[in-house]
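Undergrad: Residues or ranges marked as active site, proton acceptor by Swiss-Prot on the basis of sequence analysis: Asp68. For the mutagenesis result Lys126 to Val, the note given in Swiss-Prot is About 80% loss of processive DNA synthesis but unaffected UDG activity. Under its mutagenesis annotations, Swiss-Prot gives Lys160 to Val the following note: About 90% loss of processive DNA synthesis but unaffected UDG activity. Among the mutagenesis results in Swiss-Prot, Arg187 to Val has the note: About 60% loss of processive DNA synthesis but unaffected UDG activity. The residue drawn here is the original one.
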Amino acid sequence: MNSVTVSHAPYTITYHDDWEPVMSQLVEFYNEVASWLLRDETSPIPDKFFIQLKQPLRNKRVCVCGIDPYPKDGTGVPFESPNFTKKSIKEIASSISRLTGVIDYKGYNLNIIDGVIPWNYYLSCKLGETKSHAIYWDKISKLLLQHITKHVSVLYCLGKTDYSNIRAKLESPVTTIVGYHPAARDRQFEKDRSFEIINVLLELDNKAPINWAQGFIY
């Protein structure tokens, strides 16, 4: 692991080598906006903004991308809910349960699945207010997601409205699926078969499929 310093909390960002090409720009962009972000109480706390940068990218095939953290109790790991109470991760788990037949589980975490990096486009929000920090993170969000897409084969974005123009923001030719958000109304996410489709796309690209059942916690 490497680390860099920034002028505001969290003061130190620890990161895996695979993120090195974007770190100097990240530091510059963060120092420009941090004082604005940090006027608010945030979800997650600043020490957890950049926790996913500890993840390597060279072994990732799929990025599952949400829009921003839970407005309360964000852990810095997208979709993670240690007490398994958040609607989004419960819906994701039930979708994978239907796909795999696994039923006796106590939780689900995308971050423990080989080949997958869960990501949030915006890395924080004001406590209790989704998308409230979008304007501050925008340059950083674009920089980091572009870097991720240089490594993965499939980018799966959760949120049809939020991601309607995502392809315009990406430079790498990555296969992109834009699906319903797990919290979408009318149970639209239930009918979404993106997790299955991702594995078909990986096979077409001669890559190993994702074992989605690995995310279950018992």
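Using N, Cα and C of the backbone, Cβ positions are placed for all residues, glycine too.
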Undergrad: Helix, strand or coil at Arg187 (mutagenesis position), per DSSP?
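TA: It is helical.
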Undergrad: For the mutagenesis positions Lys126, Lys160, Arg187, work out the Cβ neighbour count at 10 Å and name the residue with the minimum.
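TA: Ranked by other Cβ atoms within 10 Å, the mutagenesis positions Lys126, Lys160, Arg187 bottom out at Arg187.
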Undergrad: Restricting the comparison to the recorded positions Asp68, Lys126, Lys160, which residue's C-alpha is spatially nearest the C-alpha of Arg187 (mutagenesis position)?
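TA: Result for Arg187 (mutagenesis position): the nearest of the recorded positions is Lys160.
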Undergrad: Give the distance between the Cα atoms of Asp68 (active site, proton acceptor) and Lys126 (mutagenesis position), rounded to the nearest whole Å.
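TA: Here the two Cα atoms are 11 Å apart.
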Undergrad: Rounded to an integer, what is the Cα-Cα distance in Å between Lys160 (mutagenesis position) and Lys126 (mutagenesis position)?
TA: 23
Undergrad: By a simple count, how many Cβ atoms lie within 10 Å of the Cβ of Asp68 (active site, proton acceptor), its own Cβ left out?
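TA: Around Asp68 (active site, proton acceptor), other Cβ atoms within 10 Å: 24.
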